[in-house]
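Peer 1: Straight from Swiss-Prot, here's the annotation block:
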{"type": "BINDING", "residues": "TYR14, GLN226, GLN227, GLY228, LYS229", "note": "menaquinone binding site"}
{"type": "BINDING", "residues": "CYS58, CYS63, CYS66, CYS78", "note": "[2Fe-2S] cluster binding site"}
{"type": "BINDING", "residues": "CYS149, CYS152, CYS155, CYS215", "note": "[4Fe-4S] cluster binding site"}
{"type": "DOMAIN", "residues": "16-97", "note": "domain '2Fe-2S ferredoxin-type'"}
{"type": "MUTAGEN", "residues": "CYS58 to Ser", "note": "Affects center 1 (2Fe-2S)"}
{"type": "MUTAGEN", "residues": "CYS63 to Ser", "note": "Affects center 1 (2Fe-2S)"}
{"type": "MUTAGEN", "residues": "CYS66 to Ser", "note": "Affects center 1 (2Fe-2S)"}
Amino acid sequence: MAEMKNLKIEVVRYNPEVDTAPHSAFYEVPYDATTSLLDALGYIKDNLAPDLSYRWSCRMAICGSCGMMVNNVPKLACKTFLRDYTDGMKVEALANFPIERDLVVDMTHFIESLEAIKPYIIGNSRTADQGTNIQTPAQMAKYHQFSGCINCGLCYAACPQFGLNPEFIGPAAITLAHRYNEDSRDHGKKERMAQLNSQNGVWSCTFVGYCSEVCPKHVDPAAAIQQGKVESSKDFLIATLKPR
């Protein structure tokens, strides 16, 4: 049986019904080499603070539900292990989002941004009786990396521009738009570029690159945004040269 140790975890809590501002609470949690932060939060809720609020679902870094700040770095709780934080751990709600309660944030703008870029195949008239819509490996390679997003919101918590401008559609939405724009089956690029070319689109990004650094799926949203800027520049150049 693995040897159990104890770790003091600072959880920044907030209940809008009784608190005027977030405050810290400290909990002593037993752990071994396999204990994740999500396990620790479950222990706290079951044994120490039944009213602690946080999101979780799959426990396997697939659903993206358990994003939070760990020592000021956006992380998934299920992929964060206490063994790596023997000097202490501070857990907070994701940065740059309004806090609903404790570690739960309001993702409304995030979801609306994803919806706004129309994340689905547009203008493909192929029917089921025509068979599968086959792509070559090269065609799939253009967008495959950008299709791995799990909508966890870590890139928004990492993005300094989203922190300054909450209307910025953000890394995940731009990446998703680029994913579909690069899909050979899709014909909706013109519709999405209206969003990417807008004031709160790709040009709000100053290319810090922290969004790619914290991405748990190595999607590289920073690269997608820069490629989006290239496409936006093409649109601008064509519009400039087109006869009026």
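The count begins at 1 with the first shown residue.
Quick reminder: no glycine exception, Cβ is built from N, Cα and C everywhere.
Don't look for the substitutions in this one, it keeps the originals.
For the listed features, I'd like the structural context: burial, neighbours, distances.
Peer 2: In the three-state DSSP scheme, GLN226 (menaquinone binding site) is classed as helix.
Cβ-based neighbour count (10 Å, all protein chains) for CYS78 ([2Fe-2S] cluster binding site) stands at 24.
Under 8 Å, Cβ to Cβ, and six or more positions away along its own chain, CYS155 ([4Fe-4S] cluster binding site) finds PRO74, GLY170, PRO171, ALA172, CYS211, SER212, VAL214, CYS215, PRO221.
Counted with DSSP, the domain '2Fe-2S ferredoxin-type' (16-97) comes out as 17 helix, 23 strand, 42 coil.
CYS63 (mutagenesis position) has a Cβ environment of 16 other Cβ atoms inside 10 Å.
Packing around CYS66 (mutagenesis position) is summarised by its Cβ count: 24 other Cβ atoms lie within 10 angstroms of its Cβ, all protein chains included.
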Peer 1: Please compare the recorded positions CYS58, CYS149, CYS152, CYS215 by how many other CB atoms fall within 10 Å of each one's CB, and tell me which has the fewest.
Peer 2: CYS58
Peer 1: In angstrom units, rounded to an integer, how far apart are the Cα atoms of CYS58 (mutagenesis position) and TYR14 (menaquinone binding site)?
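Peer 2: Counting only the Cα atoms, the answer is 25 Å.
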Peer 1: In whole Å, how far is CYS66 (mutagenesis position) from GLN227 (menaquinone binding site) when you measure between their Cα atoms?
Peer 2: 29
Peer 1: Among the binding-site residues listed here (TYR14, CYS78, GLY228, LYS229), which has the Cα closest to the Cα of CYS63 (mutagenesis position)?
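Peer 2: In terms of Cα distance, CYS63 (mutagenesis position) lies closest to CYS78.
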Peer 1: Taking only the Cα atoms, work out how far GLY228 (menaquinone binding site) lies from CYS152 ([4Fe-4S] cluster binding site), in Å, as a whole number.
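Peer 2: Per the Cα atoms, GLY228 (menaquinone binding site) and CYS152 ([4Fe-4S] cluster binding site) stand 21 Å apart.
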Peer 1: Restricting to the chain of TYR14 (menaquinone binding site) and a gap of 6 or more, list residues whose Cβ falls under 8 Å of its Cβ, or answer none.
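Peer 2: For TYR14 (menaquinone binding site), the qualifying residues are ALA21, PRO22, HIS23, ALA93, ILE99, ARG101, ASP102.
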